[in-house]
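Working notes, beginning with the structure itself.
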Amino acid sequence: MALVSADSRIAELLTELHQLIKQTQEERSRSEHNLVNIQKTHERMQTENKISPYYRTKLRGLYTTAKADAEAECNILRKALDKIAEIKSLLEERRIAAKIAGLYNDSEPPRKTMRRGVLMTLLQQSAMTLPLWIGKPGDKPPPLCGAIPASGDYVARPGDKVAARVKAVDGDEQWILAEVVSYSHATNKYEVDDIDEEGKERHTLSRRRVIPLPQWKANPETDPEALFQKEQLVLALYPQTTCFYRALIHAPPQRPQDDYSVLFEDTSYADGYSPPLNVAQRYVVACKEPKKK
């Protein structure tokens, strides 16, 4: 029943999102005339080679209108982003509910494990669709934006992806990509599923063994302080795997769509580090251990 309710709400939100997109285009078309007037006024001023009181007053009015138009369009876009975030949240809730209930399509019976190629594609899609933090002027990026860690009392929710420190079969410890199943306030411990085993491998871990992954990408152009910087030690997901390893930041992203360039610790190389490899913001978290000398 809850799944049906979620489906109907998602349909409503998609309709509302479509209307907001139409409003955005209408707002942009409406403001176009004013922008053309600004350009033409500047061209006349250049032709006459002077700034008369008339042009000064006219431009002040045109720019005031342009600013108001831009703010109106911005408000519509923010509403659209809120709708998208709500849709994604409902889809995630629906996925978790189906997983708990053990629901599967008749045409697709349960599989013990997901094909590795499919899993890698899903991880790439998750990184690409991670929302970009877009704050208002003066806003600071929140916790879990880029390199900014979660607050001390933060508890990851069921379905959230985390880096989890677990014991491997050989007894060694490693950081894996995992999904939160539950959290017990009585024991202060998480239950997490290894993402690579489709729930087959479940671990019970203390809070210090779980690092929540970023929930927003940081924009290098507006919030560079929310990114890890060159030579900073991190844990990064090694490409085409589901394990995190220690690495140094070689270069932070330069544009919102860019990845980090990182150097993984690797004793097979003379300097102890691999050549630069790209890792998405989604899969780079702080490493609290000291650098190797």
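We count from 1, first residue shown onward.
Every residue gets a Cβ built from N, Cα and C, even glycine.
The annotation domain 'SGF29 C-terminal' is assigned in Swiss-Prot to 152-293 on the grounds of sequence analysis.
Cβ neighbour count for Asp194 (mutagenesis position) (all protein chains, 10 Å cutoff from its Cβ): 18. A strand conformation is recorded for Asp194 (mutagenesis position) in the three-state DSSP classification. Quoted from Swiss-Prot, the note on the mutagenesis of Asp194 to Ala or Arg is: Abolishes H3K4me3 binding.
For Asp196 (mutagenesis position), the Cβ neighbour count at a 10 Å cut-off comes to 18, with all displayed protein chains included. The note that Swiss-Prot attaches to the published mutagenesis Asp196 to Arg is: Abolishes H3K4me3 binding.
DSSP classifies Gln240 (mutagenesis position) as coil under the three-state reduction. Gln240 to Ala appears in Swiss-Prot as a published mutagenesis result, with the remark: Slightly reduced H3K4me3 binding.
Secondary structure from DSSP puts Tyr245 (mutagenesis position) in a beta strand. Among the mutagenesis results in Swiss-Prot, Tyr245 to Phe has the note: Reduced H3K4me3 binding. The residue drawn here is the original one.
For Tyr245 (mutagenesis position), the same-chain residues that are 6 or more apart in sequence and have a Cβ closer than 8 Å to its Cβ are Trp175, Leu235, Ala236, Tyr238, Phe264, Glu265. The note that Swiss-Prot attaches to the published mutagenesis Tyr245 to Ala is: Abolishes H3K4me3 binding.
Phe264 (mutagenesis position) is surrounded by 19 other CB atoms, counting those within 10 A of its CB over all protein chains shown. Quoted from Swiss-Prot, the note attached to the mutagenesis of Phe264 to Ala states: Strongly reduced binding to H3K4me3.
Reduced to three states, the DSSP call for Asp266 (mutagenesis position) is coil. Record note (Swiss-Prot), mutagenesis Asp266 to Ala, Phe, Tyr or Trp: Strongly reduced binding to H3K4me3. The unchanged residue is displayed.
Experimental mutagenesis is annotated in Swiss-Prot for Asp266 to Glu, with the remark: Does not affect binding to H3K4me3.
Taking a C-beta cut-off of under 8 Å and a sequence gap of six or more, Gln240 (mutagenesis position) has these contacts in its own chain: Met120. Here the C-alpha separation of Asp266 (mutagenesis position) and Asp196 (mutagenesis position) works out to 23 Å.
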